Amino acid sequence: MNAPDRFELFLLGEGESKLKIDPDTKAPNAVVITFEKEDHTLGNLIRAELLNDRKVLFAAYKVEHPFFARFKLRIQTTEGYDPKDALKNACNSIINKLGALKTNFETEWNLQTLAADDAF
């Protein structure tokens with residue numbers, strides 16, 4: 001089979017970097033960021049969060065081939081707002097939302113456990 005070994009989907013090779021940022025020559029104030037060893041899960045999450053930012057004019061990603069864990073994210077922002085800053089802000093927002101989700105989940109889990117213990 002032509003599919004790569006499973007471990008190649010998440011382990012970076014020697015000298016391989018997680019991100020590569022290139023300016024997008026087709027649009028002003030835009031970059032193309034290549035994420036290695038990541039897939040639709042992260043691509044769609046970041047794209048959706050970027051589109052919540054009013055200063056982001058365009059955000060999209062594409063996975064070039066399903067066998068390879070790599071996607072390209074294109075970000076275009078308003079003038080005076082660096083696309084790298086938009087990415088940092090989106091990632092920080094995602095981290096905060098996941099932290100809140102974890103807290104809410106743990107609270108509900110503890111309440112359910114307590115209620116189940118009281119039932120006996």
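Backbone N, Cα and C atoms are what each Cβ position is placed from, and that goes for glycine too.
None of the noted substitutions appears here; every position holds its original residue.
Look at Glu108 (mutagenesis position): DSSP puts it in a helix. Sequence-distant contacts of Glu108 (mutagenesis position), defined by Cβ-Cβ distance under 8 angstroms and a gap of at least six in the same chain, do not exist. In Swiss-Prot, a published mutagenesis experiment is listed as Glu108 to Gly or Val, annotated Transcript termination readthrough.
Here the residue is the original one, but Swiss-Prot notes a mutagenesis experiment at this spot, Glu108 to Lys: Transcript termination readthrough. Lethal.
Less than 8 angstroms from the CB of Leu111 (mutagenesis position) sits no same-chain residue that is six or more residues away. Here the residue is the original one, while Swiss-Prot reports the published mutagenesis Leu111 to Pro with the comment Transcript termination readthrough.
The annotation that Swiss-Prot gives for the mutagenesis experiment Leu114 to Pro reads: Transcript termination readthrough. Other Cβ atoms within 10 Å of the Cβ of Leu114 (mutagenesis position), summed over all protein chains shown, number 10.
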